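Look at Swiss-Prot and you will find 86-142 tagged as domain 'PAC'. For 177-396, the entry in Swiss-Prot reads domain 'PPM-type phosphatase'. Record note (Swiss-Prot) on the mutagenesis of D211 to A: Does not affect autophosphorylation. 10-fold decrease in phosphatase activity. The Mn(2+) 1 binding site annotation in Swiss-Prot covers D211, D328, D387, and the record cites experimental evidence as its basis. The Mn(2+) 2 binding site annotation in Swiss-Prot covers D211, V212 and is backed by experimental evidence. Recorded in Swiss-Prot as a mutagenesis result, D328 to A carries the remark: Leads to the accumulation of the autophosphorylated protein. 10-fold decrease in phosphatase activity. Swiss-Prot gives this note for the published mutagenesis E444 to A: Strong decrease in ATPase activity. Abolishes autophosphorylation. One entry in Swiss-Prot concerns the mutagenesis experiment E444 to K. Its note says: Abolishes autophosphorylation. Experimental mutagenesis is annotated in Swiss-Prot for N448 to A, with the remark: Strong decrease in ATPase activity. Abolishes autophosphorylation. Annotation of the published mutagenesis N448 to K in Swiss-Prot: Abolishes autophosphorylation; the original residue is retained in the structure shown. Mutagenesis annotation in Swiss-Prot: H452 to A, described as Abolishes autophosphorylation; the structure shown retains the original residue. One entry in Swiss-Prot concerns the mutagenesis experiment S600 to E. Its note says: Does not affect ATPase activity. Abolishes autophosphorylation. Here the residue is the original one, while Swiss-Prot reports the published mutagenesis S600 to A with the comment Decreases ATPase activity. Abolishes autophosphorylation. Can still be phosphorylated by PknD.
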Amino acid sequence: MAAEMDWDKTVGAAEDVRRIFEHIPAILVGLEGPDHRFVAVNAAYRGFSPLLDTVGQPAREVYPELEGQQIYEMLDRVYQTGEPQSGSEWRLQTDYDGSGVEERYFDFVVTPRRRADGSIEGVQLIVDDVTSRVRARQAAEARVEELSERYRNVRDSATVMQQALLAASVPVVPGADIAAEYLVAAEDTAAGGDWFDALALGDRLVLVVGDVVGHGVEAAAVMSQLRTALRMQISAGYTVVEALEAVDRFHKQVPGSKSATMCVGSLDFTSGEFQYCTAGHPPPLLVTADASARYVEPTGAGPLGSGTGFPVRSEVLNIGDAILFYTDGLIERPGRPLEASTAEFADLAASIASGSGGFVLDAPARPIDRLCSDTLELLLRSTGYNDDVTLLAMQRRAPTPPLHITLDATINAARTVRAQLREWLAEIGADHSDIADIVHAISEFVENAVEHGYATDVSKGIVVAAALAGDGNVRASVIDRGQWKDHRDGARGRGRGLAMAEALVSEARIMHGAGGTTATLTHRLSRPARFVTDTMVRRAAFQQTIDSEFVSLVESGRIVVRGDVDSTTAATLDRQIAVESRSGIAPVTIDLSAVTHLGSAGVGALAAACDRARKQGTECVLVAPPGSPAHHVLSLVQLPVVGADTEDIFAQE
């Protein structure tokens, strides 16, 4: 019988060991049993959670908000299997100190703790709070986003190539919300064989996910040809079966395309019928409105060249039901048996849909975006991934009713329309860039109706209407009952507004008649797909809290502007610029970062200020971050604009 260990001699005196454990600067935690009850914590942990009395408490009771963020699942695996686990820069949201839920990032190692007989009694964690490091990197990445397009394209050449071959966006349609994410496994295999598509065809929506055997440029070339061939067939109105049969015939002309797999589904907007074919591809995951998840039945079709034909099956999707298409990289993950991995995917998606899983802080407004992004991050961060991953998700929704506004033809009409139009466009799911473009164009139409159509204020003189069609296009109109009156030529800024409106949207027309003027626009809506090389990477998109009230703050050589700069406020800005710059003699910087709308009148004032500075040999610097409404408009009219902190970025680089 082995001699009992002399703990004092081998490990150290108990009091010394406890004191050393207490003063180690890393967070150390000991948990016991299947419920992971706290049995030991050191000073670093208590300093991190000073108000929580944890010893003796189960971890799930101490941090209930972590349920569904995959941390407890990891502790369970270590306790059950004895295999250590680790995480790098895991994002976790919970109440750490009794002050409310907050988001922090951690590196950690979880290892089993065994009894003398070898059985596992608990787990222990070594944890490092790396929140400051992650946020500093994220801030640097956000600043880099403000560099020139040339610099970004060089830095992200692999992603740019992927976006050139794949669908860069998904449509916005009245009967469904759509989201897509493409996760690149590694930089040197960025040109892979996965692809996705979403086609809005008026009465139906077609979703496609496919996978070509292999990686690299050859697989990407094959993928691109198959994607184009299938897209042409679907766009021509052929059924799912007919389109797949045509691509199966075509694949014989494309070396390397045999055994490519596809999953194609078609949603009828009216009935909710979802017809699909799994051509050698994993079946979609259906997450119902009540947050239950199941895989739909495979249809029995094989990959291209298999000769099995392309039978289809149907499901009826109710309002709130979501369907998730994916490639095998999502379920064939390192260290996970396929059966366990597919079950984990379904369970996680269901918990996120129910609200019990996933992240709660800064969550996307649309449930489908949260389902996509949280599923990828939480599913893959515990195992990693060694293949590209595509996730295309769609949730059926009730269509938003068309917009109809009747308002008085007054100088404030455009401001009233902008507020209601922004709200309606956000409700139908439009991206912020499309919202800015449409709001700008309609605002110009309304201002022209007031200025050119009526000599005085007219009650209910303007009608604005907008609707989203099943082909993904917004069609909007501004109608007045006045008689069009041209202004004299040569007036500063005249004629710029309608030209800007036409440039911002897909199509714009103005028709004058005896009964008034009708201005119409058609604009195709889309939302960008997300292309990343790391589930933790979240590109900084321009985010702006809408406060359209015009405010300008003037300090030495600098004017900071917030809100809408339109025909009613541009004159104020023009005067402030003239005074601060002494009519162009003194240099001036105009910060437009918080501008919510920059109309043609505002552009005219800024153009005049730049022209005065040029003639006087001084500078008028316009500042607006890329993605902001002001940056978008100024780039369109080719007025020089710089992003915030651009000079500091170049100095750092």
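Please read every residue number as a count from 1 along the shown chain.
Note: Cβ is positioned from N, Cα and C throughout, glycine not excepted.
Cβ packing within 10 Å was compared across the recorded positions D211, D328, D387, E444, and the lowest neighbour count falls to D328. According to DSSP, V212 (Mn(2+) 2 binding site) is assigned to coil rather than to any helix or strand. Note on proximity: among D211, V212, D328, E444, H452, the recorded positions of the record, the Cα nearest S600 (mutagenesis position) is that of E444.
A 10 Å radius around the C-alpha of D211 (mutagenesis position) takes in these recorded positions out of D328, D387, E444, N448, H452, in sequence order: D328. By the criterion of other Cβ atoms within 10 Å of the residue's own Cβ, the least surrounded of the mutagenesis positions N448, S600 is N448.
Using Cα positions, the member of the recorded positions V212, D328, D387, E444 nearest to H452 (mutagenesis position) is identified as E444. Within 8 Å of the centroid defined by the CB atoms of D211, D328, D387, the record's Mn(2+) 1 site, lie the Cβ atoms of G193, D194, T327, G329, L330, E332, D388, V389, excluding the listed residues themselves. Looking only at other Cβ atoms within 10 Å, the busiest spot among the recorded positions V212, H452 turns out to be V212. With respect to D328 (mutagenesis position), the closest of these recorded positions in Cα terms is D387, chosen from V212, D387, E444, N448.
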